[in-house]
Amino acid sequence: MAPKRKRPATKDDTTKSIPKPKKRAPKRAKTVKEEPVTVVEEGEKHVARFLDEPIPESEAKSTWPDRYKPIEVQPPKASSRKKTKDDEKVEIIRARCHYRRAIVDERQIYELNDDAYVQSGEGKDPFICKIIEMFEGANGKLYFTARWFYRPSDTVMKEFEILIKKKRVFFSEIQDTNELGLLEKKLNILMIPLNENTKETIPATENCDFFCDMNYFLPYDTFEAIQQETMMAISESSTISSDTDIREGAAAISEIGECSQETEGHKKATLLDLYSGCGAMSTGLCMGAQLSGLNLVTKWAVDMNAHACKSLQHNHPETNVRNMTAEDFLFLLKEWEKLCIHFSLRNSPNSEEYANLHGLNNVEDNEDVSEESENEDDGEVFTVDKIVGISFGVPKKLLKRGLYLKVRWLNYDDSHDTWEPIEGLSNCRGKIEEFVKLGYKSGILPLPGGVDVVCGGPPCQGISGHNRFRNLLDPLEDQKNKQLLVYMNIVEYLKPKFVLMENVVDMLKMAKGYLARFAVGRLLQMNYQVRNGMMAAGAYGLAQFRLRFFLWGALPSEIIPQFPLPTHDLVHRGNIVKEFQGNIVAYDEGHTVKLADKLLLKDVISDLPAVANSEKRDEITYDKDPTTPFQKFIRLRKDEASGSQSKSKSKKHVLYDHHPLNLNINDYERVCQVPKRKGANFRDFPGVIVGPGNVVKLEEGKERVKLESGKTLVPDYALTYVDGKSCKPFGRLWWDEIVPTVVTRAEPHNQVIIHPEQNRVLSIRENARLQGFPDDYKLFGPPKQKYIQVGNAVAVPVAKALGYALGTAFQGLAVGKDPLLTLPEGFAFMKPTLPSELA
């Protein structure tokens, strides 16, 4: 069966409360005495009554046709999460007539499209709504229909309302009908454009009760900028949101949008890959964007793992790859901008602050200062030929932390290049200026406003389910989770058009989703539009389940990207926090869409050559032809997969990294004892029996079987793992299965990773195929490091699907409010058609 797809929310004018669990919503209308509306006599007070004559019947029936149809029971129109008992049947209240004005408690007059407080439970803040309908029911009761605003604390960010301005609320599409007497107080809510400059405050917001610049849609917890036409429609029917400064703000946003569209016309974009690993996420994003017609290029990448950086640089020689921490990278970006300002390449209102930056005073005769350095040991004088690099941190762990320049010395080659602190090169201003100007022109480092897309998955060891020592109470205090703060700080500094963050689904589970809520709140604080969802790798053409959390961000001038719907059938597994279950990207249950069959292990790796436990070669040749569409596609070289027409016959299809972790002699002997059949594991070893409750134990009275080394065949850790209930230790995979999740380790001690027919664990290449890496994607480092690179990666087909959605949004091709996007038929194995000049 296919997983369920959630329907987008639509208008619902029933008596049903807001359908999303645990989110603040008005209560059902209270029961009132069933009596017709009477004329108010002098001295008599009623809780609520309508004013003026009713709206003409023809106009009312045209505006609210459902109110005048015969009474019938039908399912609700709006749905955002899984159905509850209250969703089964809802009766639409039939109207006798509609009104434009009402008075409550003989003191407060309300008109259509007014904003108001609505009574809530005792001791709780009142609800906030826009009145979109007022009518007398056929039963004689008085009603109004509310379209609800959400306070920040009522949204997915919850406690991180502290990051949001106090008066800010979010407009939803959720509507329901309540008794008129529940109206409590009239409000002044300003509908304003979402401003990219978070430091700029529109003066009119100081005198209002609340202001609203974003919609909040429950499906996929989407925060989207209010469109200008929406504000105009509201202002036409209301006296609010008409201040001159608000209109000017809207015009400013419009100008930004037009400028963005001119840039988009070139269909080119730059990408920064943070925590890049070996580059899977950016590789997939660029592949998918290209299929949408956008030429997305990974211009910069950062990771602290040297082996991963080498892998990325080899496969993407066009990328500026930096092996450094994200913290140091942020410091470097700030110092680079200062240098650009100092050399008048970039404007700044405080440019005078950088006049003597690092001792590089802007004096003309500074060029006469010697650019030489004397070696104290032998008296040799070195002359700076040119500056060839820049870095921040502690190069080779030898010097103090700071900004360093890489120097090429006159009459020496690059093997003698050295890193020198910039303060020691203050007499080389001319050389530094030359380097900075060349670097600025070529874009060796991104500058604020100069990046189109930032992607990355901040390290998740502190929240991963594979980490048994997680800080459950305050995850942001865990040093392993601090990178989430750094990631958001880099986004805030660079202000890219689009942001895509990836992480494990445990981000939603641990501490009630604390870190995920923080990430959403932080992006909203920066005035990014936001959408989050979960995607399973197997639903996009892999023999691996691998569910991951993704968070989109987009500037107000852009369209927030959608999530791509699955291309392959897949049965979902695992437990998801109830509140986020509806955020899984999937089709509705019972849908009629024809999805491709799910891929199995045999579809993915059956064509690979047999290798032994001791195999160490980095390159080998194929000995079989591919037999499945996946195998044919994954073998394509980069030039073939990119749609290039210039196929070099001299290039051969090479298979990289098809060698397994070389197991020690004891583990190898154990693997050889695992039967070659489905479901086999250590429980098949001699002397192991399964007792009550599926708990394993050793057979009593029998001597334990020993290995050649003298150690026991059945290790104690296998008997005690998960209290003896696990079947994972030394588990053998089978051809008709899918892998739950490719991880960073290859030891078979507590996972099912043994090859179906060979006495070894899955090779690095087999794991890489399960992640969707092309066969020609070469990895670097020791075997364990290669497994880590593959296990930490975002599945390439998932990133490819997201790249297509990104490209569609970037080019302004996304239409409608649906948070989900249908991919083209055959997308999984689709190759782009390049223009002739690029082919």
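Backbone N, Cα and C define each Cβ position, glycine as well.
Under the heading active site, Swiss-Prot lists CYS460.
Mean pLDDT across the domain 'BAH' (108-227) comes to 93 in this model. For 108-227, the entry in Swiss-Prot reads domain 'BAH'.
Annotated domain 'SAM-dependent MTase C5-type' per Swiss-Prot: 269-813, in sequence order, evidence recorded as sequence analysis.
The domain 'Chromo' annotation in Swiss-Prot covers 382-447 and is backed by sequence analysis.
In three-state terms derived from DSSP, GLY279 (mutagenesis position) belongs to neither a helical nor a strand segment and is classed as coil. Under 8 Å, Cβ to Cβ, and six or more positions away along its own chain, GLY279 (mutagenesis position) finds ASP273, THR298, ALA301, ALA308, SER311, LEU312, ASN315, HIS316, THR319. According to Swiss-Prot, the mutagenesis experiment GLY279 to Glu carries the annotation: Loss of activity.
Swiss-Prot lists PHE382 to Ala among its mutagenesis entries, and the accompanying note reads: Loss of binding to H3. According to DSSP, PHE382 (mutagenesis position) sits within a strand segment. Every protein chain shown contributes to the tally, and the Cβ of PHE382 (mutagenesis position) ends up with 17 other Cβ atoms within 10 Å.
Experimental mutagenesis is annotated in Swiss-Prot for GLY456 to Asp, with the remark: Loss of activity. Note on GLY456 (mutagenesis position): other Cβ atoms within 10 Å of its Cβ, all shown chains, come to 27.
GLY465 to Asp appears in Swiss-Prot as a published mutagenesis result, with the remark: Loss of activity.
Among the mutagenesis experiments that Swiss-Prot reports, ARG470 to Lys is described with the note: In cmt3-10; partial loss of activity.
The 10 Å shell around the Cβ of GLY541 (mutagenesis position) contains 28 further Cβ atoms across the protein chains shown. Swiss-Prot documents GLY541 to Glu as a published mutagenesis change and attaches the note In cmt3-6; loss of activity.
A mutagenesis experiment is reported in Swiss-Prot for this position, GLY724 to Glu, and the note states: In cmt3-4; loss of activity. Cβ contacts within 10 Å of GLY724 (mutagenesis position), excluding its own Cβ and spanning all protein chains shown: 15.
Under its mutagenesis annotations, Swiss-Prot gives SER763 to Phe the following note: In cmt3-8; partial loss of activity. Cβ contacts within 10 Å of SER763 (mutagenesis position), excluding its own Cβ and spanning all protein chains shown: 26. In the three-state DSSP scheme, SER763 (mutagenesis position) is classed as coil.
For ARG769 to Lys, Swiss-Prot lists a mutagenesis experiment annotated as follows: In cmt3-3; loss of activity. The Cβ of ARG769 (mutagenesis position) lies under 8 Å from the Cβ of VAL604, ILE605, LEU608, ILE634, ASP775, each on the same chain and at least six residues away in sequence.
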Cα of GLY724 (mutagenesis position) to Cα of SER763 (mutagenesis position): how many Å, rounded? 28
Looking only at the domain 'BAH' (108-227), how are its residues distributed among DSSP helix, strand and coil? 20 helix, 60 strand, 40 coil
Name the secondary structure element type, per DSSP in three states, that contains GLY456 (mutagenesis position). strand
Determine, to the nearest whole angstrom, how far the Cα atom of SER763 (mutagenesis position) is from the Cα atom of GLY456 (mutagenesis position). 26
Which of the three DSSP-derived classes (helix, strand, coil) applies to GLY724 (mutagenesis position)? helix
